[in-house]
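Notes for the one structure printed next.
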Amino acid sequence: MDKLFSMIEVEVNSQCNRTCWYCPNSVSKRKETGEMDPALYKTLMEQLSSLDFAGRISFHFYGEPLLCKNLDLFVGMTTEYIPRARPIIYTNGDFLTEKRLQTLTELGIQKFIVTQHAGAKHKFRGVYDQLAGADKEKVVYLDHSDLVLSNRGGILDNIPQASKANMSCMVPSNLAVVTVLGNVLPCFEDFNQKMVMGNIGEQHISDIWHNDKFTSFRKMLKEGHRGKSDLCKNCNNVSVQTEEQYDYVL
């Protein structure tokens, strides 16, 4: 039986205030919109608690988590149900004030990955410069030029489509994505939800992770057969080649 995922990304909301040219939000709309129902989030927490999940959990897919009205509730529930997990927030920083950072830290967030995206002046720069040492240590502050851009599974035409068809990918061996409506995806590149593996409202996430569809997909990607999947055949992302847990890839 395959080992359990060490990372889980939860789409607590679908909205983003930016439409960066290197993000699918600039060319398409998510199939699922809105915010996750707190009852569904609780279901996920109960399932992860039963697994004693101790990996990385983050609160995004292609949305900006600080726009989620229930973010504080979700972070608090995470700390309550899975205290050994590592809660991390990935954000564009536009709504991250010093007070907000401190509140979320008190609720359990261990790290903030803030990316200064292309476009409008970044408000967070001034906040970051004024942070005390202990708070600043919780922030990884990146410029968009630091990022290794992918074509998001072939969605973005403005990023080279050159396929890495024979290269392995360990993303579905390490990570699960849970969408606003509870659908489980095998990859953070699956913006259009081509590979739904199950739904946490209908099955335990462990059962979904170990089902035949997910297991076969993992094996295929480990062996480098990207060309057999519509999701992967045009993907140029080769950043995840090991089963090690990571916070971000440069």
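In case you wondered, yes, glycine gets a Cβ from its N, Cα and C as well.
Residues or ranges marked as [4Fe-4S] cluster 1 binding site in Swiss-Prot: Cys16, Cys20, Cys23. In the three-state DSSP scheme, Cys20 (mutagenesis position) is classed as coil.
Secondary structure from DSSP puts Cys187 (mutagenesis position) in coil. The [4Fe-4S] cluster 2 binding site annotation in Swiss-Prot covers Cys169, Cys187, Glu223.
The Cβ of Cys16 (mutagenesis position) has Cys23, Asn25, Tyr62, Gly63, Glu64, Leu67, Asn92 as same-chain neighbours under 8 Å, each 6 or more residues away in sequence. Experimental mutagenesis is annotated in Swiss-Prot for Cys16 to Ala, with the remark: Reduced iron-sulfur content by 50%; when associated with A-20 and A-23.
Cys20 to Ala appears in Swiss-Prot as a published mutagenesis result, with the remark: Reduced iron-sulfur content by 50%; when associated with A-16 and A-23.
Quoted from Swiss-Prot, the note attached to the mutagenesis of Cys23 to Ala states: Reduced iron-sulfur content by 50%; when associated with A-16 and A-20.
As a published mutagenesis entry, Cys169 to Ala appears in Swiss-Prot alongside the note: Insoluble protein. When secondary structure is read from DSSP and collapsed to three states, Cys169 (mutagenesis position) falls in the coil class.
Here Swiss-Prot describes Cys187 to Ala as a published mutagenesis experiment; the accompanying note says: Insoluble protein.
DSSP assigns Cys235 (mutagenesis position) to coil in the three-state reduction, placing it in neither a helix nor a strand. Here the residue is the original one, while Swiss-Prot reports the published mutagenesis Cys235 to Ala with the comment Soluble protein; reduces activity.
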Using C-alpha positions only, work out which of the recorded positions Cys20, Glu223, Cys235 is nearest to Cys187 (mutagenesis position).
Cys235
Write down the Cα-Cα distance for Glu223 ([4Fe-4S] cluster 2 binding site) and Cys169 (mutagenesis position), rounded and given in Å.
8
